[in-house]
Amino acid sequence: MNDLISAAYSERLRRVCDHIERHLDEPLSIEALSRMAHSSPFHFHRQFTTWSGLPLYRYIQWLRLRRASWRLAFNPQDKVIDIALDAGFQNPESFTRAFKTAFGQSPRRFRQSPDWLAWHQRVPKLALQEQHVMDVKIVEFPPTRVAMLTHLGHPDKVNASAAKFIAWRRETGQSPIASSQTFGIAWHDPQTTPPAQFRFDICGSVRQPIAENDVGVVNSEIPGGRCAVVRHQGSLDSLPESVWYLFREWLPASGETPRDFPVFFQYLNFVHEVAEHELLTDIYLPLR
């Protein structure tokens, strides 16, 4: 298969994946999906499995279960039966069996105490999305007072710390999610840092200093200054690729020099509120 044919083939299958992610709440027939890929229904299953690493039905179910796991962890007001029905299951029993097979915990147990380390280990490794040229801008970031919770430990457990921070915001009304900014400060690269030494700060903007608390949330500030910023759209799993684009492609050609402060992210929306393909995250690289 020459490069042009291979690229067109992959692009068709990526369009199928994009369609699936945007229509998880709807019936997804093999006939309709194979037509999108310009393929026969008899061969499409094998083509999709070879390209993505997962059978089509497992890919669709995994996306629905993954979305359900976010709702279980971060939307305590959502009932398990409603989450099960929204994930395409006809009853809670079949949802429970599928969820436990996928993530090693029942939905109720996951809601009470999610094992994020096991969750990440069970996530299927799919074909990487093609990296496109990204629009990098240089902006003046203002000094921003924040409430901050530091996660120190395995990067796959950051979601547990995020859940604590979200609960603190909801319970105290300080740094309200709807009207405040949300940031993450990436002190270390998870690919090169021993898990026990990995640090990631979870932050929400505040107007006034916060009170002392037992959660570990403290007052801090993200310093102002020049930053390169690029917007990442889609799953946070592919966020490292956008970060590496800044360092590998943009920075060497820009003539700029990084400042002595780590890359940080601003989360413009959240995975328990929107579909993954709708996630928007601004990546900031501080510059001198």
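Including glycine, each Cβ sits where the backbone N, Cα and C put it.
Every position carries its original residue.
Annotated features in Swiss-Prot:
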DOMAIN    14-113  domain 'HTH araC/xylS-type'
MUTAGEN   PHE265 to Ala  Reduces albicidin tolerance drastically
MUTAGEN   PHE265 to Glu  Reduces albicidin tolerance drastically
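Computed over the domain 'HTH araC/xylS-type' (14-113), the whole-number mean pLDDT of the model equals 89. Each residue in the domain 'HTH araC/xylS-type' (14-113) gets a DSSP state, and the totals come to 72 helix, 0 strand, 28 coil.
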